[in-house]
Amino acid sequence: MSTGKESSKAYADIESRGDYKDDGKKGSTLSSKQHFMLSLTFILIGLSSLNVWNTALGLNINFKYNTFQITGLVCSSIVALFVEIPKIMLPFLLGGLSILCAGFQISHSFFTDTQFDTYCLVAFIVIGVVAGLAQTIAFNIGSTMEDNMGGYMSAGIGISGVFIFVINLLLDQFVSPEKHYGVNKAKLLYLYIICELCLILAIVFCVCNLDLTNKNNKKDEENKENNATLSYMELFKDSYKAILTMFLVNWLTLQLFPGVGHKKWQESHNISDYNVTIIVGMFQVFDFLSRYPPNLTHIKIFKNFTFSLNKLLVANSLRLLFIPWFILNACVDHPFFKNIVQQCVCMAMLAFTNGWFNTVPFLVFVKELKKAKKKKEIEIISTFLVIAMFVGLFCGIWTTYIYNLFNIVLPKPDLPPIDVTQ
């Protein structure tokens, strides 16, 4: 990893500029090797920071605790807005996630059922806080680099879901189905070992490829007038389009998935567990695939995958059409809406637009800012986007309960009475 020092120097050069404006890759001082190592670093951070949570979900560890995890994400990102978290904390936060992984393994093997359940509750909250802080720091660093790395961070987050999903399926073929406290014992052990290895890799790449120090703090203090940033309200007005798009895409996704599709689809049409696995897999795979094209717009066939925030807002408005589509798939007893292929297409389109529209704002928001130019201002706006993403997820998971107020699940057919006289 010989590019580590050179990459850190390149990043330090960007930090030392009085004004910051990302104009794409034109004029980049980073070599292709440095760019590759940095992109791989941010992919690993995104992947490893979400693996712990995705593994818990994949093992079906008390899904209701998901709401606590989302709450932790929101709280941590808001704290990061008002309290400057040192960049050097990034590898320590990733290390904290690896300790939580070991905690799942130890508590599942040696604790009682009640103690394990209590650990899971506490761990989900801590995962939200720690992962939220790690992602906020990483997005701040990536979005203010010479070559915007925010898109690669988003890509890493997308990889996590399909990565854990595929490993889960492979382990089903090789490990014992024995369960302990309702959770597969062998799968929990191996999945969290993989999470720990990913986190260790991410820590190594962070330390070697990123400048996590604040070398220019003294210079910044000496030039307070030059470094005076715009107020939060001015920064919000300058970036409200990106903030709104981040909120909308995440709110709609978590409102519909998995609460309506696949859960209410399964209740209405008695979908088999195998087909449910396929439907969920469609979400994981297409969410993963859609996060890459926006990062590859230098390739001709992908050049139209990034566009202005105005167009993205229009696209998010059109995305609301998924609401009636998902509801019809649950409440209509017709071969078309019961068809597994149609359901997979519906889920794939929701997932593809989710990953795509989550990545674009981090890539284009800097270019559309009118007032914000300084690196510190870009970092604050990047934190705004992370908060919008987490608040969108939080609102989505809570508003999905609205559909319980309406009878969109088809009634079960009445069974013929049993003749007890025979």
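One is the number of the first residue shown, and numbering goes on along the chain from there.
Note: Cβ is positioned from N, Cα and C throughout, glycine not excepted.
Record features (Swiss-Prot):
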type	residues	note
MUTAGEN	SER49 to Cys	No significant growth defects in adenosine-dependent proliferation assay when transporter expressed in purine auxotrophic yeast strain
MUTAGEN	ASN51 to Cys	No significant growth defects in adenosine-dependent proliferation assay when transporter expressed in purine auxotrophic yeast strain
MUTAGEN	TRP53 to Cys	Results in severe growth defects in adenosine-dependent proliferation assay when transporter expressed in purine auxotrophic yeast strain
BINDING	TRP53, GLN135, ASP287, ARG291	inosine binding site
VARIANT	PHE92 to Ile	No significant effects on affinity for hypoxanthine, inosine, adenine or adenosine
MUTAGEN	GLN135 to Ala	Abolishes inosine binding and transport activity. Reduces the binding affinity of GSK4 inhibitor
MUTAGEN	TYR190 to Ala	No significant effects on inosine binding and transport activity
VARIANT	GLN284 to Glu	Modestly decreases affinity for hypoxanthine and adenine; no significant effects on affinity for inosine or adenosine
MUTAGEN	PHE286 to Cys	Results in severe growth defects in adenosine-dependent proliferation assay when transporter expressed in purine auxotrophic yeast strain
MUTAGEN	ASP287 to Cys	Results in severe growth defects in adenosine-dependent proliferation assay when transporter expressed in purine auxotrophic yeast strain. Abolishes adenosine and uridine transport
MUTAGEN	ASP287 to Ala	Abolishes inosine binding and transport activity
MUTAGEN	ARG291 to Ala	Abolishes transport activity while maintaining inosine binding
VARIANT	PHE394 to Leu	Modestly decreases affinity for hypoxanthine and adenine; no significant effects on affinity for inosine or adenosine
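Shown here: features listed in Swiss-Prot, placed on the structure.
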residue: SER49; record: mutagenesis position; DSSP class: helix
residue: PHE92; record: variant position; DSSP class: helix
residue: GLN135; record: mutagenesis position; DSSP class: helix
residue: TYR190; record: mutagenesis position; DSSP class: helix
residue: GLN284; record: variant position; DSSP class: helix
residue: PHE394; record: variant position; DSSP class: helix
Lowest local Cβ density among SER49, GLN135, GLN284, which the record lists as recorded positions, within 10 Å: GLN284
Maximum Cα-Cα separation (Å), residues TRP53, GLN135, ASP287, ARG291 listed as binding inosine: 20
Packing count at PHE394 (variant position) (other Cβ atoms within 10 Å of its Cβ): 20
Site with most surrounding Cβ atoms, counting all protein chains shown within 10 Å, from the recorded positions TRP53, PHE92, TYR190, PHE286: TRP53
Rounded to the nearest Å - Cα separation of SER49 (mutagenesis position) and GLN135 (mutagenesis position): 7
Shortest C-alpha distance to TYR190 (mutagenesis position) - which of the recorded positions ASN51, PHE92, GLN135, ASP287, PHE394: ASN51
Shortest C-alpha distance to PHE92 (variant position) - which of the mutagenesis positions TRP53, GLN135, PHE286: GLN135
PHE286 (mutagenesis position) versus GLN135 (mutagenesis position) - Cα distance in angstrom: 22
PHE394 (variant position) to ARG291 (mutagenesis position) - Cα separation in whole Å: 21
Rounded Cα-Cα span from ASN51 (mutagenesis position) to PHE286 (mutagenesis position), Å: 17
ASN51 (mutagenesis position) and ASP287 (mutagenesis position), distance between Cα atoms, whole Å: 15
